[in-house]
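**Student:** If you scroll down you'll find the structure; I have some questions about it.
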Amino acid sequence: MQELFNNLMELCKDSQRKFFYSDDVSASGRTYRIFSYNYASYSDWLLPDALECRGIMFEMDGEKPVRIASRPMEKFFNLNENPFTMNIDLNDVDYILTKEDGSLVSTYLDGDEILFKSKGSIKSEQALMANGILMNINHHRLRDRLKELAEDGFTANFEFVAPTNRIVLAYQEMKIILLNVRENETGEYISYDDIYKDATLRPYLVERYEIDSPKWIEEAKNAENIEGYVAVMKDGSHFKIKSDWYVSLHSTKSSLDNPEKLFKTIIDGASDDLKAMYADDEYSYRKIEAFETTYLKYLDRALFLVLDCHNKHCGKDRKTYAMEAQGVAKGAGMDHLFGIIMSLYQGYDSQEKVMCEIEQNFLKNYKKFIPEGY
């Protein structure tokens, strides 16, 4: 555990736009640290334990990790999105699972209470609504079983879906769908068959399909009214296949012809879908990567400038702080960041809010950043 924690802390030192952590205190008074990411490239994911920086949560005692409290799935990618999922022997696919279109929520034990966290928070709207489902008397057997699993050191990962949590697909009721169960210390997964044998977990379990056609990938891409599938390899690794129908709605295929829409797709985290769709189109693939690189370089610089300025001057009076902020933003040729630096002084309490402001300001000024040749 300590080595994993140290590697995750090291990742967060490099660039806050890539990997970061946030601390929060639960209702029981316990402190938790969640490691996650904003944007990262293939080379970033090659770093030690980077793939685990996707919502893993530690209970903390000061700066010392006490235990891994929750372990979501590691980061995995679309087929042909990057070298991780290129040249895969498809004969090694064991089975496929329906890819649900909601928000990941994962269990953790807070004292003697079983609760959900989302990818980045123990207090997000999705986590709180999922907790509400768990507390419903109709799900008391599930709640008791998940608590037993957590006490034994396992995380149950679910997809939270609801009419009010729509991404692309419309769900008619609020529910949680069990994706997998993972051992906190080792990261190993309980097999689908073993989960299916559990009469309490089975009704919540995501649907599995055996591969019965050599053209299953083509059929998956041509499917409609579904996000896609998660393919599980015989060695336990995963990759995603998304339907062209879903990608066209989520990331808007037409965004390739519109710089503003393409930047928006990147900011929304949907460029991976586009790259997978255009894996065989060299010009389009390189265009997406060029826009990605431009935005990520900007984000690195902007986030560092904003946070560094605030950290250096936050103890000063408002007038002095404003003068320093104005000088920093103007000196960097990024006057539009002045308002964000001032927002920090006024009490922005999370990097997520800062990121949102930077993203919105970038889109307002996107014409300045269109890569040469496009």
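The backbone N, Cα and C atoms fix where each Cβ goes, glycine too.
No substitution from the list is modelled in this structure, which keeps its original residues.
As the structure is a computational prediction, the values presented were derived from the model and not from experiment.
Pulled these features from Swiss-Prot for this protein:
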type	residues	note
ACT_SITE	Lys99	active site, N6-AMP-lysine intermediate
BINDING	Tyr37, Arg54, Lys75, Glu159, Lys240, Lys242	ATP binding site
BINDING	Asp272	Mg(2+) binding site
MUTAGEN	Tyr37 to Ala	No effect on the ligation of 5'-PO4 and 3'-OH termini of the RNA strand and on tRNA repair
MUTAGEN	Trp45 to Ala	Partial loss of the ligation of 5'-PO4 and 3'-OH termini of the RNA strand and on tRNA repair
MUTAGEN	Lys75 to Ala	95% loss of adenylyltransferase activity. Impaired ligase activity
MUTAGEN	Phe77 to Ala	90% loss of adenylyltransferase activity. Impaired ligase activity
MUTAGEN	Lys99 to Ala	Complete loss of adenylyltransferase activity and ligase activity
MUTAGEN	Glu100 to Gln	No effect on ligase activity
MUTAGEN	Asp101 to Asn, Ser or Glu	Complete loss of ligase activity
MUTAGEN	Glu227 to Ala	Complete loss of adenylyltransferase activity and ligase activity
MUTAGEN	Tyr246 to Ala	Complete loss of ligation of 5'-PO4 and 3'-OH termini of the RNA strand and complete loss of tRNA repair; no effect on adenylyltransferase activity
MUTAGEN	Asp272 to Ala	No effect on the ligation of 5'-PO4 and 3'-OH termini of the RNA strand and no effect on tRNA repair
MUTAGEN	Asp273 to Ala	No effect on the ligation of 5'-PO4 and 3'-OH termini of the RNA strand and no effect on tRNA repair
**Student:** Say we define neighbours as other CB atoms within 10 Å of the CB. Which of the recorded positions Lys75, Lys240, Lys242 has the fewest?
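**Tutor:** Lys75, out of the recorded positions Lys75, Lys240, Lys242, has the fewest neighbouring Cβ atoms within 10 Å.
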**Student:** Taking the residues the record says bind ATP (Tyr37, Arg54, Lys75, Glu159, Lys240, Lys242), how far apart in Å are the two Cα atoms that sit farthest from each other?
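**Tutor:** Result: 22 Å between the two most distant Cα atoms.
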**Student:** Which mutagenesis positions are spatial neighbours of Tyr246 (mutagenesis position) here, meaning Cα within 10 Å, out of Tyr37, Phe77, Lys99, Glu227?
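**Tutor:** Near Tyr246 (mutagenesis position) by Cα: Glu227.
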**Student:** Measuring Cα to Cα, tell me the gap between Lys75 (mutagenesis position) and Asp272 (mutagenesis position) in whole angstrom.
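**Tutor:** Just about 13 Å between their Cα atoms.
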**Student:** If I take the alpha carbons of Phe77 (mutagenesis position) and Lys240 (ATP binding site), what is the distance between them in whole Å?
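**Tutor:** The separation of the Cα atoms works out to 6 Å.
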**Student:** Could you check which of these mutagenesis positions, Trp45, Asp101, Glu227, sit within 10 Å of Glu159 (ATP binding site), going Cα to Cα?
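**Tutor:** Passing the 10 Å Cα cut: Asp101.
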**Student:** Would you identify the secondary structure of Tyr246 (mutagenesis position) according to DSSP, in three states?
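**Tutor:** Going by the DSSP assignment, Tyr246 (mutagenesis position) falls within a helical segment, counted as helix.
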**Student:** Once near-sequence residues are set aside, which residues in the chain of Glu227 (mutagenesis position), 6 or more away, have Cβ atoms under 8 Å from its Cβ?
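**Tutor:** Counting only residues 6 or more apart in sequence, the Cβ neighbours of Glu227 (mutagenesis position) under 8 Å are Lys99, Glu100, Asp101, Val168, Leu169, Lys242, Ser243, Tyr246.
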**Student:** Sort the recorded positions Trp45, Arg54, Lys240 by C-alpha distance from Asp273 (mutagenesis position) and give me just the closest.
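**Tutor:** Nearest candidate: Lys240.
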**Student:** List the recorded positions among Arg54, Lys240, Asp272 whose C-alpha is within 10 Å of the C-alpha of Tyr37 (mutagenesis position), in sequence order, or say none.
**Tutor:** Arg54
